[in-house]
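Among the mutagenesis experiments that Swiss-Prot reports, Asp499 to Asn is described with the note: Highly reduced ectopic eye induction and diminishes degree of ommatidial restoration in eyeless phenotype rescue assay. Look at Swiss-Prot and you will find Asp499 tagged as active site, nucleophile, backed by similarity to another entry. According to Swiss-Prot, the Mg(2+) binding site annotation covers Asp499, Asp501, Asp730, on the basis of similarity to another entry. Feature annotation from Swiss-Prot assigns active site, proton donor to Asp501; the stated evidence is similarity to another entry. One mutagenesis experiment named in Swiss-Prot is Ser676 to Ala, and its note says Highly reduced ectopic eye induction and diminishes degree of ommatidial restoration in eyeless phenotype rescue assay. The note that Swiss-Prot attaches to the published mutagenesis Lys705 to Gln is: Highly reduced ectopic eye induction and diminishes degree of ommatidial restoration in eyeless phenotype rescue assay. Looking at Swiss-Prot, the entry for mutagenesis of Asp730 to Asn says: Highly reduced ectopic eye induction. For the published mutagenesis Glu734 to Gln, Swiss-Prot gives the following note: Highly reduced ectopic eye induction.
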Amino acid sequence: MVTLMPYNYAAPRCGLIDKMIEPKVKRPKTDHTDTHERNRLCNLSQQQQQQQPQQQQTHQQQQQQQQQSHQQSHSSTVLASNGPSSAGAGMGVGVGGGGGSGGGVGGGVGQCSPLGLPPQSQPLQPTIGSLASLSGHYSNGNANPNVNSSSCSLATASSFAQSAGSSFSTYQQAGGTSGGVSGEDGVVGGATVMSHWTHDGTGSSAAVKSESRSPGQVHASLDNGSVAGSNLYGCSSASNPLDGGAVAVNSSAVAAAAAAVYDGKHDYYYYNSMQQYTPPPFYSGYGTPYAAATAARQAKMEPGAAAAAAAYLTPSYAASGNNNSQLYSSPYAGYNNFGQQDYGGYYNEQYGNYYSPANYSPYAVSSPSSSASHGHGFHVAASSNLSESPTDTHSTTPVHQTTHSPHSPLPISPSTGSGIGPLGNVSAAAAAAALNSSGGSSVGTAGSGGVATSKTTPTGKTGRARGRRHQQPSPTRSTASDTGNSEAVKPPERVFVWDLDETLIIFHTLLSGSYANRYTKDHSSLMTIAFRMEEMVFNMADTHFFFNEIEECDQVHIDDVSSDDNGQDLSAYNFATDGFHTNTPPGAPPNLCLPTGVRGGVDWMRKLAFRYRKIKDIYNSYRGNVGTLLGPGKREAWLQIRSEIEVATDNWATLALKCLSMISQRENCVNVLVTSTQLAPALAKVLLFGLGGIFNIENIYSAHKIGHETCYERIVTRFGRKSTYVVIGDGNEEETAAKAMNFPFWRISAHSDIRALYTALDMGFL
């Protein structure tokens, strides 16, 4: 039974509402930054508290009004929880709906609270009453005049939103447009979801002005006059601010579920507000720091404002223990981590950097489809790109928008029409297209007509991640082409590191006779073929690659001495008369090369660099036309030797070449050769065995001096740790080095191993 008492509707009810839901505990002492502003705004509320002693009756009257307003405005059920401050929490319900065929009525129950948030919670947050009123007032296409259902004036509500001591409240703006009519099952124009889901302003012509811009109202002018949704709580409403035709709404099932979440415990939350508005321990505010990055990407925030938003959200909202940002976030809110409510400050302060480094190993291929498991980073920082992994653009790796890792702080949206994370205010199709086209780093902005534009860097990073140092060692970074990960070139997804002898080609076992013994071949004939090929290899190395001059000063990579090259034109340079091999220190052996590589000073090193540059030019010029380099006479002999080797080895090189060709045809994979042979004869082998078209000379390394493991470290330094490395070889040395680097190893010991590798590549397992 409800007793209706006479009440003066001209007087504001701010004081009653505040006193009605006031916690019955000892209030902590809070220091406000501006006491005059608080006293000025809540002066009426203090007078009303002294004049109205009937608290319980007005309490029941207010509850009945809220229930009636909730039932009548079933088309736009927006029931918001109050601010997280346990010091002085007020209850406000903002109801804004596009009623009728063209009009939008913005109503709200204003609130005033003499108690505000603690000092660290002072940045502006809009209240329910003020923003519900302003949303109806500034709604585009509003056919009816603004109706303020609260007895507080619009000026009072709007000025209260500016106060430093205002309670934190979420809100819902439902801008009724000419196309938004009353739908079925409680769905009308405007996003009808829980207010915690949609922190989005739909007014496109004017925004709520404030002196200190909150993350929800950052730079409305940057989006052509539209207020881009900031998605402070990780979810978006998929509404389109500039779409003049219709307003995108979520499904009625989501709205019904959202209403049921609150309605089922309406009385419980209402009467026990002082316990419930300090969130229960099974809700987690774990993802609140990540909302700053989401807001920055959505509203195109500059780094200064982004840092302010991150600093605002993390200490004042998450670290203070007020982690009810996900109280009504989604039906899946119960699946969040447990027990972090009482230790919110401990988690955010002590373990704030736990997710900062990318401390997972991208090298271990645990399954054939392991590339998909690295599609989303498991441990990422708040300002880093969530989708920075190179597998996002692979054609065979699908990108699922709603798929997150088990430890991902981003909630899973229950509706396919709602955006994920930074891709708010964009339709699902446009979000997927932007994600796939820009490598997962697109920033969805609300353009005219809802067209999503992407903002990305060539490496797939966001603008704020530009220029950061890579968290990787650089053991032997030496030259221009063998440098770290360049910002202008996206690193490959997979790097296949091949061994040369007995993996890609059969050569040493032919010379030793072990291949003939294993496969019961003619020992003498195979050795004869092998010796002929060996002679051709060393002739090419001596004639064209200066092997007789640089044998004792062999390098690991073709560009290791390029820093000593002054770029002199070598077209008319005479290498035979430059005195390179005669400038030897007194008393030194004839072909001594010191460990540092310095033999005859700067001039000698420059001449050595000239030779390696000439080797590089010859390789690049004749890699696809070796017969021209050999000459007509040697060309026929070379083709004959290759044909005989193919017959003797049962087309071993042909099978390996198929695997190499399949990898080289992929846009995001690269073949790298690491051989124990010296660099000059290794280049001759590559050309003579027909592999020059596959391997660029920059992708060939010699492990003759430094070993395979050091070569692998240099390769990782060059391509970066985000790539996946697969080592393919036949010996124990390659396998040991691969295990030391945590690289998967594919052993090649027979023809069946090459066929299995080809099948794995063809099926997309590698």
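Glycine is no exception: its Cβ is also placed from the backbone N, Cα and C atoms.
The structure, with features from Swiss-Prot marked on it.
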residue : record               : Cβ neighbours (10 Å)
Asp499  : mutagenesis position : 22
Asp501  : Mg(2+) binding site  : 18
Ser676  : mutagenesis position : 18
Lys705  : mutagenesis position : 13
Asp730  : mutagenesis position : 18
Glu734  : mutagenesis position : 27
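Restricting the recorded positions Asp499, Asp501, Ser676, Asp730, Glu734 to those with a CA within 10 Å of the CA of Lys705 (mutagenesis position) leaves Ser676, listed by sequence position.
According to its DSSP assignment, Asp501 (Mg(2+) binding site) is in a strand. Cα to Cα, Ser676 (mutagenesis position) and Glu734 (mutagenesis position) are separated by 10 Å. Other than Asp499, Asp501, Asp730, the residues of this chain whose Cβ falls within 8 Å of the Cβ centroid of the Mg(2+) site are, in sequence order, Leu500, Glu502, Thr503, Leu504, Thr675, Gly729, Gly731, Glu734, Ile748. Taking only the Cα positions, the spacing between Glu734 (mutagenesis position) and Asp499 (mutagenesis position) is 8 angstrom. In the three-state DSSP classification, Ser676 (mutagenesis position) falls within coil. Classification of Glu734 (mutagenesis position) by DSSP places it within a helix.
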